[in-house]
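*Asks:* Let me begin by handing over the structure; questions about it come next.
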Amino acid sequence: MDPIQLLFYVNGQKVVEKNVDPEMMLLPYLRKNLRLTGTKYGCGGGGCGACTVMISRYNPSTKAIRHHPVNACLTPICSLHGTAVTTVEGLGNTRTRLHPIQERIAKCHGTQCGFCTPGMVMSMYALLRNHPEPTLDQLTDALGGNLCRCTGYRPIIDACKTFCKASACCQSKENGVCCLDQEINGLAESQEEDKTSPELFSEEEFLPLDPTQELIFPPELMRIAEKQPPKTRVFYGERVTWISPVTLKELVEAKFKYPQAPIVMGYTSVGPEVKFKGVFHPIIISPDRIEELGVISQARDGLTLGAGLSLDQVKDILADIVQKLPEEKTQTYRALLKHLRTLAGSQIRNMASLGGHIVSRHLDSDLNPLLAVGNCTLNLLSKDGERRIPLSEEFLRKCPEADLKPQEVLVSVNIPWSRKWEFVSAFRQAQRQQNALAIVNSGMRVLFREGGGVIEELSILYGGVGSTIISAKNSCQRLIGRPWNEGMLDTRCRLVLDEVTLAASAPGGKVEFKRTLIISFLFKFYLEVSQGLKREDPGHSPSLAGNHESALDDLHSKHPWRTLTHQNVDPAQLPQDPIGRPIMHLSGIKHATGEAIYCDDMPAVDRELFLTFVTSSRAHAKIVSIDLSEALSLPGVVDIITADHLQEANTFGTETFLATDEVHCVGHLVCAVIADSETRAKQAAKQVKVVYQDLAPLILTIEEAIQHKSFFKSERKLECGNVDEAFKIVDQILEGEIHIGGQEHFYMETQSMLVVPKGEDGEIDIYVSTQFPKYIQDIVAATLKLSANKVMCHVRRVGGAFGGKVGKTSILAAITAFAASKHGRAVRCILERGEDMLITGGRHPYLGKYKAGFMNEGRILALDVEHYCNGGCSLDESLWVIEMGLLKLDNAYKFPNLRCRGWACRTNLPSNTALRGFGFPQAGLVTEACITEVAIKCGLSPEQVRTINMYKHVDTTHYKQEFSAKALSECWRECMAKCSYFERKAAIGKFNAENSWKKRGMAVIPLKFPVGIGSVAMGQAAALVHIYLDGSALVSHGGIEMGQGVHTKMIQVVSRELRMPMSSVHLRGTSTETVPNTNASGGSVVADLNGLAVKDACQTLLKRLEPIISKNPQGTWKDWAQTAFDQSISLSAVGYFRGYESNIDWEKGEGHPFEYFVFGAACSEVEINCLTGDHKNIRTNIVMDVGHSINPALDIGQVEGAFIQGMGLYTIEELSYSPQGTLYSRGPNQYKIPAICDIPTEMHISFLPPSEHSNTLYSSKGLGESGVFLGCSVFFAIHDAVKAARQERGISGPWKLNSPLTPEKIRMACEDKFTKMIPRDEPGSYVPCNIPV
């Protein structure tokens, strides 16, 4: 029998597969089989949106075509029969034409590293196919499933808003106030200079959107769907069989034959279990276009929805119904809609089915508690006939008598209409407001006797608080017949707490927070129902106390918008001179079309191998044995490399590559498996058997390291003035400490490399995503015992780095190169997201202890500080992080008597490393926490204490470097003015007085960010410029393009210096072959240093060619180049910059480590929900001193992207470790970086007028890192809001808020009767699920 063919279309091209592997996902099929590499791998679990494509399906019954976005990483190709797939390549390209969304996202500066851009483009494209003029709500909803680590989202929204109606407006007009009016939050801006600069792009130049020019749905697929009789398709793979029934009868027969086989529609539940949990299903049943599974019908008893409907379709259906029917009939539907709007991203909602969501019964399911309290029923079918069962707590607990039978199929769900005097509410709390699994969720329903007030039925279910969804049915039963009033509230809360219990060591942790949410939700339910009763019967229903009403309102929610005040080019500047102009990232269009090539986009090399790692499952253990036999016996496995193979090459400097006798962290590299495919390598890695013997001590936290004196090297120390004497003369002394959690880099492109032996003289080429090609060259040369001139490292671009692609990348590259050299074959190594997060480490967790002596007016005269960073198991950059922390801890303040000491702690965690800001975001937060506490003690605002202690005019730092603080004062004054500080502070006070359960807070933070490497040698740079005879130029330099736009700026430099159009200048990438002996790209100086080298090369060429140019001033570069060639004058030049003068003597505690300082200030206003811990950033103003901006568009992108990354660090990004040292948060489903829902509603960025700095490139300043710290303005604004909540509740005295300020910490700091009501567990009496490190 001939195998059944799989037929679908990709970008209008027919695809026919005869031998389909059911385990093949669409993403690898597109990338490897079809070589469409524009669709990116970001996480593999549907959490980041990098792999978004559009699927189009034709329904022959309705004659309609449905377009929707999906995650290609979770889409089996077997599910695509009869569909049309559109990828980013299908929209347009640079060779033919661009689609308007591709053009606009690039020209609106919505790309930086560009790795997320194709996914963003496809999400927006799918929206435009359905809604050519979308609303802003539709826009933000469409992009809710896409993550970006670089831009801060705002320019992406700007690009997409150009498709909306009235795209120039924020669409948030309220009380007559709009973003286009120069009034903000009702407070008029009074200053003349607050008028914003012209936009960084011109909408008038954009291509129009013409829906008639889109790809048509393939007519062949329409004909097949309408004319060919449907029949079950079966695809057989090596391990898995895929069955696609096309009628309900065939589906029932398949389920009868294979009762244990899962029925999948979107693969969003089964897929992650298969990929991440190792679940195996030999048979998969996937229904295709079965009409009964898509039924939508209304009857007297309610609404019936087919189990095969996607969650997005359910959302649209319910939204339509609630608009048409009275509220009393649609209580359950409104509650479901509330959760559907935040559940996952658009891609997952379009893939996941209603039936799959119900049957999977995840403990944190958002819909199941609501469906259960709404008395929904499930319509089942099997060979034995139809059956109807309630969607009850017993069903959700999988009780056999209430569950589906293995051979039964869920056909549809009946959702009853609600009745008069019936109220249904939905609650959830997550780490992030959208596209995040709930920490706790709940569905609650109450029915009153006629007339209201007395409970007739009550149902309360919770998710996230147990191994299954839990019902408080006993509590509900005891409350039936009782009146609904506030007097009973405490009784209800205690009853529920007694019934819905959580063990102190419960999975997921956050136990006290979850207990508090259980009763906080119950309180909100009481308020919502009371409000509903009052609407029904104003005279006889309980009235809400005025201070309770705020608990019912959502947090501040408007559409995001921004204003920019950037530097404008001097009118006298030549029009062709690009310096200072907002020029688009020169790879922006290629990012948007998918044509930009990243490391793993490179075509496979002949006989290429794939390498993957086996990592330790223990944090500190002796390796007793390693059994490789079973793994080596698997087909396709070529070799397994251990430390024994590397021998003395297993170390380089302080780093060891593969474990020898011991492992020192979970994620320690044990061995490397090499096979002929990625799949086979990963299968073999699972078969490597390692036996461990645990060792003591196990040190995970900073406190444990201090206890065991486990430090790298000795302390670092700086001191100025006489601290001990100053403490004797101050009015007050306080001591405190703050813990700052670590942060994952979460670059969108994971660690990637391809090593290709050249087959001659031992030469080897390394194509790698790194910030430091020279270091990889050195480490590989040492490993292979080659001279460096035979090892060439090439980097075209990097899909995000932030400091995370230096040390560990080099180790991975050395091992991969060893494998390639040993076997004489190319070897590719691409880490999966979970592997990357487990192995690589991130920002150092930090502990700051401070003792401050100050006068009553707030002036700090003495400060004694101790800093500790959690370095992990190897030194890496930990000592440098401590050094930078100590040098920069003063931030914007003059402390006349300061002693600071720091230690890098050795622990059994993966080695932590550099991350944007490099110690300053942690050290600065310690200082600002101290300032804030001093303010509280003095009864002053933190802004007053900051002003009193701020550097003024020309001053010296605690390490005796002189600088001028004039720009710092300007930034502070301008920020205070632009944010209307005093007016808004008063408005916040009024808001807080009127709202008991919502509070607002505001904070203004100054910034003095030193820029420099600390060493002349580490600051040197080189460049190479060629001029060709056609008048074009090629430039090479040592900097790495990782999203910051350094290549664009270098071409701007060449254009200015050679007076050559930018279109005539090209830059291919970075290579140790063209520019040797480069330094790492980082520290905000990449454009500074390399730009000065490029400038030097250009000036050398100009000087050399000056006689020729002067003789023919009207000539072109083609003329001048030809003349030079004819005269045997070289048209190539090397440029060099030796580095800024930089030094620091740690023995003397003085030096000049930094070339200059970036100054700035940020004001943020937030709103918090005291019951749940949610927060919303309402508005942020940022003022920066940038010198002379080389490219305002790129510089604003750096400031804004860094701010959002810093905001994530200080609020929602939380690493979670087990007490045994295992990292739990290994992907976007567990680790939450900011998404579109998290950005400030208003963002106002201003640059000071240009200022001169003679030593830097065109008086510019590096802005890559400084903005991260300004994110702490959100942290301290939340602190201010929490303080207001505590003061209202009469809670005095100090309290400690550590970073990140997650919903858990916010909620638990807002102490109230509910936090006092929950049971508390004695520390030390239990083993927690997770620990802070």
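Each residue, glycine too, has its Cβ placed from N, Cα and C.
Swiss-Prot lists these features:
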BINDING   C43, C48, C51, C73  [2Fe-2S] cluster 1 binding site
VARIANT   H109 to Q  In strain: 129/Sv
BINDING   C113, C116, C148, C150  [2Fe-2S] cluster 2 binding site
VARIANT   A168 to G  In strain: C57BL/6 X CBA and 129/Sv
DOMAIN    235-420  domain 'FAD-binding PCMH-type'
VARIANT   R449 to T  In strain: C57BL/6 X CBA
VARIANT   R492 to A  In strain: C57BL/6 X CBA; requires 2 nucleotide substitutions
MUTAGEN   V806 to E  Decreases substrate affinity and activity on benzaldehyde, phthalazine and acetaldehyde, while increases affinity for more hydrophobic aldehydes like retinal. Abolishes catalytic activity; when associated with R-884
VARIANT   E857 to D  In strain: 129/Sv
MUTAGEN   M884 to R  Abolishes catalytic activity on phthalazine and acetaldehyde. Decreases catalytic efficiency on benzaldehyde and retinal. Abolishes catalytic activity; when associated with E-806
VARIANT   N1169 to D  In strain: C57BL/6 X CBA and 129/Sv
MUTAGEN   E1265 to Q  Abolishes catalytic activity
ACT_SITE  E1265  active site, proton acceptor
VARIANT   C1329 to W  In strain: C57BL/6 X CBA and 129/Sv
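Quick one: where do these features end up spatially?
*Replies:* Counting Cβ atoms from all protein chains shown, C73 ([2Fe-2S] cluster 1 binding site) has 27 others lying within 10 Å of its own Cβ. In the three-state DSSP reading, C73 ([2Fe-2S] cluster 1 binding site) counts as helix.
Mapped onto three states, the DSSP output places H109 (variant position) in coil.
According to DSSP, C148 ([2Fe-2S] cluster 2 binding site) is assigned to coil rather than to any helix or strand. Counting Cβ atoms from all protein chains shown, C148 ([2Fe-2S] cluster 2 binding site) has 30 others lying within 10 Å of its own Cβ.
The DSSP secondary structure for R449 (variant position) is coil. For R449 (variant position), applying a Cβ distance below 8 Å and a minimum sequence separation of six or more within one chain yields W421, I455, E456.
A C-beta separation below 8 Å, combined with a sequence spacing of at least six in one chain, links R492 (variant position) to S475, L479, L522, Y526.
Its own atom aside, the Cβ of V806 (mutagenesis position) has 20 Cβ atoms within 10 angstroms in the protein chains shown. Secondary structure from DSSP puts V806 (mutagenesis position) in coil.
Summarising the environment of E857 (variant position), the number of other Cβ atoms within 10 Å of its Cβ, over all protein chains shown, is 11.
Secondary structure at M884 (mutagenesis position), as computed by DSSP, is helix. Long-range neighbours of M884 (mutagenesis position) (same chain, six or more residues apart, CB within less than 8 Å of its CB): F918, G919, F920, A923, G1014.
Annotation for N1169 (variant position): spatial neighbours L555, W997, K998, H1175, criterion Cβ-Cβ under 8 Å with sequence separation of six or more. DSSP assigns N1169 (variant position) to a strand segment in the three-state reduction.
Within 10 Å of the C-beta atom of E1265 (mutagenesis position) sit 26 other C-beta atoms, taking all shown protein chains into account.
DSSP assigns E1265 (mutagenesis position) to coil in the three-state reduction, outside any helix or strand.
Using a 10 Å radius centred on the Cβ of C1329 (variant position) and all shown protein chains, the other Cβ atoms total 18.
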*Asks:* Look up C48 ([2Fe-2S] cluster 1 binding site) in the DSSP assignment and reduce it to helix, strand or coil.
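*Replies:* Coil, per DSSP.
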*Asks:* Sequence gap of 6 or more, C-beta under 8 Å: which same-chain residues meet both conditions with respect to C51 ([2Fe-2S] cluster 1 binding site)?
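*Replies:* Listed in sequence order, they are L27, T39, K40, Y41, G42, N71, A72, C73, G119.
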*Asks:* Below 8 Å Cβ to Cβ and six or more residues apart, same chain only. Which residues does that give for C48 ([2Fe-2S] cluster 1 binding site)?
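*Replies:* In sequence order, the residues whose Cβ lies under 8 Å from that of C48 ([2Fe-2S] cluster 1 binding site) (at least 6 apart) are G42, C116, G119, N146, L147, M748, P1228.
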*Asks:* Can you list, in sequence order, the residues of the same chain other than C113, C116, C148, C150 whose CB lies within 8 Å of the CB centroid of the [2Fe-2S] cluster 2 site?
*Replies:* T111, Q112, G114, F115, T117, R149, T151, M748, G799, G800, G1043
*Asks:* Could you give the Cα-Cα distance between H109 (variant position) and C150 ([2Fe-2S] cluster 2 binding site), in whole Å?
*Replies:* 11
*Asks:* Measuring Cα to Cα, how many angstrom lie between E857 (variant position) and E1265 (mutagenesis position)?
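*Replies:* It is 33 Å, counting Cα to Cα.
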*Asks:* When you rank C43, V806, E1265 by Cα distance to C148 ([2Fe-2S] cluster 2 binding site), which of the recorded positions ends up on top as the closest?
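*Replies:* Answer for the nearest of the recorded positions: C43.
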*Asks:* Find, for the listed binding-site residues C43, C113, C116, the residue with the lowest Cβ contact count at a 10 Å cut-off, counting only other Cβ atoms.
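*Replies:* Lowest Cβ count within 10 Å among the binding-site residues (C43, C113, C116) is C43.
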